[in-house]
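Here is the structure we will look at, set down as C-alpha cells.
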Amino acid sequence: MFRSHASGNKKQWSKRSSNGSTPAASASGSHAYRQQTLSSFFMGCGKKSAAASKNSTTIIDLESGDEGNRNITAPPRPRLIRNNSSSLFSQSQGSFGDDDPDAEFKKLVDVPRLNSYKKSSRSLSMTSSLHKTASASTTQKTYHFDEDETLREVTSVKSNSRQLSFTSTINIEDSSMKLSTDSERPAKRSKPSMEFQGLKLTVPKKIKPLLRKTVSNMDSMNHRSASSPVVLTMEQERVVNLIVKKRTNVFYTGSAGTGKSVILQTIIRQLSSLYGKESIAITASTGLAAVTIGGSTLHKWSGIGIGNKTIDQLVKKIQSQKDLLAAWRYTKVLIIDEISMVDGNLLDKLEQIARRIRKNDDPFGGIQLVLTGDFFQLPPVAKKDEHNVVKFCFESEMWKRCIQKTILLTKVFRQQDNKLIDILNAIRYGELTVDIAKTIRNLNRDIDYADGIAPTELYATRREVELSNVKKLQSLPGDLYEFKAVDNAPERYQAILDSSLMVEKVVALKEDAQVMMLKNKPDVELVNGSLGKVLFFVTESLVVKMKEIYKIVDDEVVMDMRLVSRVIGNPLLKESKEFRQDLNARPLARLERLKILINYAVKISPHKEKFPYVRWTVGKNKYIHELMVPERFPIDIPRENVGLERTQIPLMLCWALSIHKAQGQTIQRLKVDLRRIFEAGQVYVALSRAVTMDTLQVLNFDPGKIRTNERVKDFYKRLETLK
C-alpha cells in the first residue's frame, strides 16, 4: 500500500510492500451473494449496486442553461480496491439479470446473424489483439486486402462462442454491445486459493495485480472517446500504402502539426498485424521520443551504444550476443522517429553492419526502412570526442543507397490560424519579412485567462525552467506535498529511466499548483499535455463521499473540501480554535453537509494516502475533475529480460518547460522566452507548439536569432509531395 505521512510542512507518500503485494493487490474481503439461478451465479447480478453508483461520472456544461442536463451519469468506473463485495463474478461481461435469465438467454440466441463486413477475396489476413480486453470478451482488428487492393480494417468482438464483426466505419462504442476494458476486469488476488459460495477457487500461479484506476468526476457535455478511429487524409493514406503495401523505404516529413505522429501510429499498428510485433523495430533518436511511440532508442536497439567503435568491432560485439544477433537477423522493418537528431555517420555504420550481420548485400541488409522527423527542428548533437564532422542523415551514403521515397506532408492540422502558419513557415525557412517580424514583436503582450491557468512558459535552458517552476511553487500558500516515485529498475538502468520519462522522480505540489497531464485517459477527454490546477489533496474514499454530498464541483465545493482535507485522520485539529473559526466563516447553508464530511474525514486512518484532486480545462468553460493516483510508466528494453518501470502520479509542474522537452507537444497556452536561444531550429520548435496566435505570447524576440541551415533548405526543395 501507499503510506502517507507528514513531516513538518511537507507531506509524502512512499510505497510499502507487505508479502510482495502492490497497491492494487490490497482488497477488502468478499461477501457471499444469494444466487437465484445457476446462470446468475456465474454471470453476476444485473442491477447496479450502491457502491457502483458512487463511482458514476458526472457531466456538466457550464455554458448550458438547461438544468435538465446538469446531472447526467455515465457508466461507473469500478475501483479495484476498497470494494466490500466480491469482484470475482459481479462485473462479468454478458451477465444475465436475476429476474428472468432464461428470457435474456433466449434473446441472445435469437439475435440475427450479422454480415456487416465485406468478405475478403484473398486468404491473406493479419490479426492482432488490442490491449483493451477482458476475460469474457476479446476485441481484435483484422486487415484484409479486397479485390481493389485496398487494405480494409475489420474489428471483431468475440464473446465466448459468439462473434460480432464491424467494419471500421461503425462506431462500436455507440452500439448496444458494451466492450469490456481493463478497468472492468475483476480485481485479481495474489492468494493461491479462495472460497466463494462453497466453491474452492485455486490460482495456479501468482497473478500480477492491476493498478488502481482513478476515481473520476467529469463536468463536460462534449465527451468524446479517445478510442474512436482516426480518419486519415488522402495524403496520409498514400504514405501508409507506400510503406505497408508496396514495402517502400520511405522518409516522410512535414512542418509541425502535419500529422506525422498519426501516420506513424497507423503504420506501427498495421505492420505489427502484418508481420508480428517481434519483426518490427520501433526506435527513435531520443529516450523521450522512444517512450512516446512505445519503442526504444536506436542506439539501444542496435546494440552499438554511442557507435564510436569501428565497424569490425561493432559487428563482433553484436555476433557475441545471441539476442542482439537474432534481433538484427529477424527484423523486417526498422522505424526511426525524430531522424533529424541522428548523425549521418552513425547511419552509414548501421547500414554496413546490417549487410554483414544479415549476410545480405541488399540496401540495409534487406530491412525495410521507415524514417520520419523534421530537419528544420533540432539537429544532430555534435560529439566532442569525434573527429568526423556531424552530417545530416540525408547527406549520408546510407540515404543515397537505401531511401526510395522522400515525401513532404503539406496539410497542417495543429494550427488552424492561417496567419500563424505563415509566420511559422517564414521562421522555418529563415525568410522573415518586415511585416512578419513586426507581427511577432506584437505578440509581446499579457493574455488573461478566465480559469486562472497561466500559459506554459518555454525556455531554451533547463536552469531557466527550474528557476521559474520553483519560484512560482514557493509563492503559493499552504502545505507542500512531495510524491516520490517507486522505480523498478536495476541501478545500471536508472539513468535510462530518468532520461526516457517526462514524469519526475519527485513531484512537489501545493494547492493551486499548475500541472500538465502525462498520460492519455481513454475514458475521458484528458490527453497527454492537458493543463490543469490542483484543487486539494484527499483520499480516494473521501472523493466517493464528496460525490454523495455534492453533485458538481464548483468554487464553493473547492473551499469546503480544502477545509475538510485539513482534518483527514486528525480529530484533534477539528477541535482547534483556528479550525473552528474557518468553519464558522463558511456560509450557514453549507454547514450541515460540511459537518458530515468532516466527521467522515477525521475517522480516516492518518496512514491513508492523499492524492491531488485536479481541475482540467478541456475547452471554453468545460472542465474535468480527476483524482490523480499513481500510474505505471514502463520502458521496454530490447532483448533485456528487465522490466523498467516508474510508478508515479502522472503530473508535472507546467508553469515552465524546456524547448527540448516540448518538442512533439501541442500546448494550448504558450509563453515563449527567446532570450537564451543558442541553436538553429529552437525558435521554430518553440513557436510551433502553439495552436493559435490568440494564446501565444513571445518575449525577447530577435530576428537575428532566426537561423536556418542552408543544406536543409536545399534538401526540402527536392522533396516530393503527394496530392
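The backbone N, Cα and C atoms fix where each Cβ goes, and this holds for glycine too.
According to Swiss-Prot, the ATP binding site annotation covers G254, S255, A256, G257, T258, G259, K260, S261, on the basis of sequence analysis. Swiss-Prot gives this note for the published mutagenesis F41 to A or D: Reduces the interaction with POL30; when associated with A-42 or D-42. Mutagenesis annotation in Swiss-Prot: F42 to A or D, described as Reduces the interaction with POL30; when associated with A-42 or D-42; the structure shown retains the original residue.
In the three-state DSSP assignment, the secondary structure recorded for G254 (ATP binding site) is strand. Close to S261 (ATP binding site) in the fold, though at least 6 residues off in sequence, lie I293, G664, each with a CB less than 8 Å from its CB.
Taking the Cβ of G259 (ATP binding site) as reference, residues of its chain lying under 8 Å away and at least six apart in sequence are, in sequence order, T233, Q236, L409, K411, F413. The C-beta environment of S255 (ATP binding site), restricted to residues of the same chain at least 6 apart in sequence and closer than 8 Å, consists of D374, F376, L409, V412, L424, N425, R428, S688. Annotation for K260 (ATP binding site): same-chain Cβ neighbours under 8 Å, separated by at least 6 residues, are Y252, T253, G254, T372, G373, D374, L409.
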